[in-house]
Amino acid sequence: MARRRRHRGPRRPRPPGPTGAVPTAQSQVTSTPNSEPAVRSAPAAAPPPPPASGPPPSCSLLLRQWLHVPESASDDDDDDDWPDSPPPEPAPEARPTAAAPRPRSPPPGAGPGGGANPSHPPSRPFRLPPRLALRLRVTAEHLARLRLRRAGGEGAPEPPATPATPATPATPATPATPATPATPATPATPARVRFSPHVRVRHLVVWASAARLARRGSWARERADRARFRRRVAEAEAVIGPCLGPEARARALARGAGPANSV
């Protein structure tokens, strides 16, 4: 005989527990007489610590290979990667105090006892290039010479003689210009530039008409061109006009109708 199931109505919602208590898998619901059921929660388990480095374990293999997880902030500020960074400051306890003098390290060429160390050869003295050393020596001598000259000391060395420059060929004197006697104001040593006391003025000859037309403008130049064309046409007509008259034409026809020119 089949067992008949009893129909139940809709379930009533459970009243919420006190604030701060969340029912978990390990919580127990207890009820007291004439009171609402109370929820006693067991201490929640601490979440698993995140992995030290690398992607979370729930990532796929592709994300584990290509996902970039930044490291701690202390690794980003590592000064060893930068060659020009200053050396790190020592700890407070490692810093030398005023009472305790800082020990001096021996030079690289000295041994533990203060003598020469055969493993480290002595460093060679620094030498300037020959050209720079020569220039430095000349500059030092020049400064010393100036210092002695300003102090007015006796026995100051003479300044170095300037290299002799090739003498420029003197220009031949023109016969029209008479030779002037040397005046006391003129220095005995010839200079490169000479100023003659005699001044000659040379007048430049220019075409007045061209200069006048240039001052007037283009319209005046065109008018002058038209006038010149009319003048030349009139001169040509005066020469060719007599040859085109009726008498000249009759003479030309008479010469052409002679027996020598007959067909």
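Quick reminder: no glycine exception, Cβ is built from N, Cα and C everywhere.
Record note (Swiss-Prot) on the mutagenesis of Leu134 to Ala: Complete loss of cytoplasmic localization; when associated with A-136. Around the Cβ of Leu134 (mutagenesis position), 11 further Cβ atoms fall within 10 Å across all displayed protein chains.
For Leu136 (mutagenesis position), other Cβ atoms within 10 Å of its Cβ number 11. Here the residue is the original one, but Swiss-Prot notes a mutagenesis experiment at this spot, Leu136 to Ala: Complete loss of cytoplasmic localization; when associated with A-134.
Long-range neighbours of Val193 (mutagenesis position) (same chain, six or more residues apart, CB within less than 8 Å of its CB): none. In three-state terms derived from DSSP, Val193 (mutagenesis position) belongs to neither a helical nor a strand segment and is classed as coil. While the structure shown retains the original residue, Swiss-Prot records the mutagenesis experiment Val193 to Glu with this note: Loss of interferon resistance; when associated with F-195.
Counted within 10 Å of its Cβ, the other Cβ atoms near Phe195 (mutagenesis position) come to 7, all protein chains included. In Swiss-Prot, a published mutagenesis experiment is listed as Phe195 to Leu, annotated Loss of interferon resistance; when associated with V-193.
What Swiss-Prot says about the mutagenesis result for Arg215 to Ala is this: Decrease in nuclear localization; when associated with A-216. When secondary structure is read from DSSP and collapsed to three states, Arg215 (mutagenesis position) falls in the helix class.
Quoted from Swiss-Prot for the published mutagenesis Arg216 to Ala: Decrease in nuclear localization; when associated with A-215.
Separation of the C-alpha atoms of Leu136 (mutagenesis position) and Arg216 (mutagenesis position): 67 Å, rounded to the nearest whole number.
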